[in-house]
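A.B. asks: Sharing the record's features from Swiss-Prot:
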- Cys352: active site, nucleophile (ACT_SITE)
- Cys355: active site (ACT_SITE)
- Arg187, Thr189, Trp200, Ser228, His231, Arg260: FAD binding site (BINDING)
- Cys100 to Ala: Impairs the capture of mixed-disulfide with PDI1 thereby blocking its function. Loss of activity; when associated with A-105 (MUTAGEN)
- Cys105 to Ala: Loss of activity (MUTAGEN)
- Cys150 to Ala: Loss of regulatory disulfide bond and strongly increased activity towards PDI; when associated with A-295 (MUTAGEN)
- Cys208 to Ala: No effect (MUTAGEN)
- His231 to Tyr: In ERO1-2; induces defective folding of disulfide proteins (MUTAGEN)
- Cys295 to Ala: Loss of regulatory disulfide bond and strongly increased activity towards PDI; when associated with A-150 (MUTAGEN)
- Cys349 to Ala: Does not affect activity but increases by twofold the amount of protein found in mixed disulfide with PDI1 or MPD2 (MUTAGEN)
Amino acid sequence: MRLRTAIATLCLTAFTSATSNNSYIATDQTQNAFNDTHFCKVDRNDHVSPSCNVTFNELNAINENIRDDLSALLKSDFFKYFRLDLYKQCSFWDANDGLCLNRACSVDVVEDWDTLPEYWQPEILGSFNNDTMKEADDSDDECKFLDQLCQTSKKPVDIEDTINYCDVNDFNGKNAVLIDLTANPERFTGYGGKQAGQIWSTIYQDNCFTIGETGESLAKDAFYRLVSGFHASIGTHLSKEYLNTKTGKWEPNLDLFMARIGNFPDRVTNMYFNYAVVAKALWKIQPYLPEFSFCDLVNKEIKNKMDNVISQLDTKIFNEDLVFANDLSLTLKDEFRSRFKNVTKIMDCVQCDRCRLWGKIQTTGYATALKILFEINDADEFTKQHIVGKLTKYELIALLQTFGRLSESIESVNMFEKMYGKRLNGSENRLSSFFQNNFFNILKEAGKSIRYTIENINSTKEGKKKTNNSQSHVFDDLKMPKAEIVPRPSNGTVNKWKKAWNTEVNNVLEAFRFIYRSYLDLPRNIWELSLMKVYKFWNKFIGVADYVSEETREPISYKLDIQ
């Protein structure tokens with residue numbers, strides 16, 4: 001009987017503690033538990049990587065200084081437009097399944113050409129592509145854009161296509177359309193499921209170097225970090241621009257960010273690594289910018305902003321010579337280039353138009369950065385001028401846009417860190433409530449209650465005597481007659497068995513009531529279960545089979561011990 005009472009008290013105490021929001025007060029020990037979580041658990045004074053002679057704090061400072069000018073630069077008429085074939089056939093598998101039918105997946109193309117500046121008009125674009133030198137083949141037309149745009153007198157020299165890390169002819173196809181990037185921002189579209197998982201699985205498993213290969217050279221490790229940082233940067237953008245279905249507004253989603261990025265310090269680190277790689281590529285072409293300074297087609301203000309951005313970068317931000325220092329060979333370099341070119345082609349298999357657009361832009365930007373860093377021979381000035389001179393306008397736009405995406409990712413990481421801190425220290429801190437009302441604290445308080453109950457059961461008579469004695473001391477000034485103690489008759493064993501019988505009867509009745517209520521609730525439970533199955537089947541039918549599972553239903557209950 002006493003044990004049953006104690007167990008009942010335990011259950012009641014546990015339920016009360018679990019459902020109360022203010023059961024406990026946060027202690028220093030709880031605060032230490034918060035500090036041990038994995039959000040950006042990186043020493044900001046450490047270097048980003050062995051090939052980067054710059055710390056996380058230094059990159060944050062650089063990004064803060066250039067952020068305004070970079071944002072204005074990317075919104076200018078020259079850099080905010082991009083040309084792309086959105087419906088190029090996937091060359092890896094049949095990608096007709098899993099189409100994203102959400103309006104957020106679509107892309108708004110430019111139809112009113114009259115609103116475009118002169119250098120984006122069709123006849124101007126056509127002249128750039130057609131007025132080429134006779135000795136060059138058609139595939140080199142677009143590569144000579146910057147030379148023609150700036151009316152340089154230097155004759156271009158033919159160069160093999162083997163230096164490209166992406167297919168530069170993707171932007172001149174007959175099905176290519178012009179897109180205003182400011183009207184199609186990168187944000188959460190709801191695209192996901194098995195098809196999206198297949199994209200990243202193919203990139204990591206079939207194109208990244210294997211675990212046995214990585215660690216043997218910085219080049220192979222750098223390839224994986226580029227892909228991982230690219231993936232993490234996309235996740236950060238989607239977390240920042242997430243549709244709140246209750247308010248209808250696009251706003252940051254801390255829970256989604258934590259589930260995808262915040263709990264994984266290596267992913268945050270790889271984003272900073274990518275930032276350093278692209279920044280060094282921009283710094284490396286700075287001496288050649290006057291040679292294709294857009295010939296007065298871009299106003300002076302935009303030129304100044306571009307100079308302000310690149311001038312604050314430094315050569316120490318990334319040492320590309322160290323990446324291939326010990327194993328620079330044509331075979332490894334060709335393999336590196338071939339694998340990354342495959343990554344850019346895999347973007348054609350993405351069935352969300354908006355996702356494909358930004359995937360192609362950013363992979364093209366990374367490909368351009370790699371070409372600048374690894375194909376320009378510092379000892380050969382002629383080769384440097386030649387490679388930079390053959391950059392297409394789309395490569396240059398993609399390079400700046402990719403740097404802008406990484407800049408926004410770095411800014412978003414710091415923003416999410418502040419949001420995370422406010423949640424930990426806020427009055428409505430559900431994560432704090434988890435640590436304060438966790439199962440072990442509940443058991444601790446329940447154990448106290450059990451001990452108290454058992455002590456009361458075992459010392460009822462002693463408790464009464466102590467109470468009477470304490471009362472006599474409290475009212476010592478009153479002369480009260482002593483109460484006459486009349487012994488009550490005790491039936492002994494009879495009362496004991498009677499109480500036990502009544503208790504067991506009540507338990508049986510309660511069990512029958514539980515079974516009865518379960519049968520009453522059965523139709524409703526079957527209806528809800530069937531509705532959920534139909535809902536999942538419908539999502540699978542329209543191509544978003546795992547859409548529900550990607551949302552964090554219990555966002556605060558992440559596994560903070562994940563490495």
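Cβ coordinates come from backbone N, Cα and C, glycine included.
How buried are the listed features, and what sits near them?
C.D. replies: Counted within 10 Å of its Cβ, the other Cβ atoms near Cys352 (active site, nucleophile) come to 25, all protein chains included.
In the three-state DSSP assignment, the secondary structure recorded for Cys355 (active site) is helix.
Counting every protein chain shown, the Cβ of His231 (mutagenesis position) has 18 other Cβ atoms within 10 Å.
Secondary structure at Cys100 (mutagenesis position), taken from DSSP and collapsed to helix, strand or coil, is coil. The local packing around Cys100 (mutagenesis position), expressed as other Cβ atoms within 10 Å of its Cβ over all shown chains, amounts to 25.
Counting every protein chain shown, the number of other Cβ atoms lying within 10 Å of the Cβ of Cys105 (mutagenesis position) is 18.
In sequence order, Phe223, Tyr224, Val227, Arg339 are the residues of the chain that are 6 or more apart from Cys208 (mutagenesis position) and have a CB within less than 8 Å of its CB.
The secondary structure of Cys349 (mutagenesis position), as reduced to three states from DSSP, is helical.
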A.B. asks: Given the binding-site residues Arg187, Thr189, Trp200, Ser228, Arg260, which one's Cα is the least distant from that of Cys349 (mutagenesis position)?
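C.D. replies: Closest candidate to Cys349 (mutagenesis position), judged by Cα separation, is Trp200.
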A.B. asks: In the structure shown, which of the binding-site residues Arg187, Arg260 has the fewest Cβ neighbours within 10 Å?
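C.D. replies: Across Arg187, Arg260, these binding-site residues, the one with fewest Cβ atoms within 10 Å is Arg187.
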A.B. asks: Looking at the recorded positions Cys100, His231, Cys355, which ones sit with their CA no more than 10 Å from the CA of Arg187 (FAD binding site)?
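C.D. replies: Cα filter at 10 Å returns Cys355.
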A.B. asks: Look up Trp200 (FAD binding site) in the DSSP assignment and report helix, strand or coil.
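C.D. replies: Going by the DSSP assignment, Trp200 (FAD binding site) falls within a helical segment, counted as helix.
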A.B. asks: Between C-alpha atoms, which of these recorded positions comes nearest to Arg260 (FAD binding site): Cys100, Cys352, Cys355?
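C.D. replies: Ranked by Cα distance from Arg260 (FAD binding site), first place goes to Cys355.
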A.B. asks: Which one is it, among the recorded positions Thr189, Trp200, Cys352, Cys355, that lies nearest to His231 (mutagenesis position) by Cα separation?
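C.D. replies: Sorting the recorded positions by distance from His231 (mutagenesis position), the top entry is Trp200.
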A.B. asks: Using DSSP and three states only, what is Cys208 (mutagenesis position)?
C.D. replies: coil
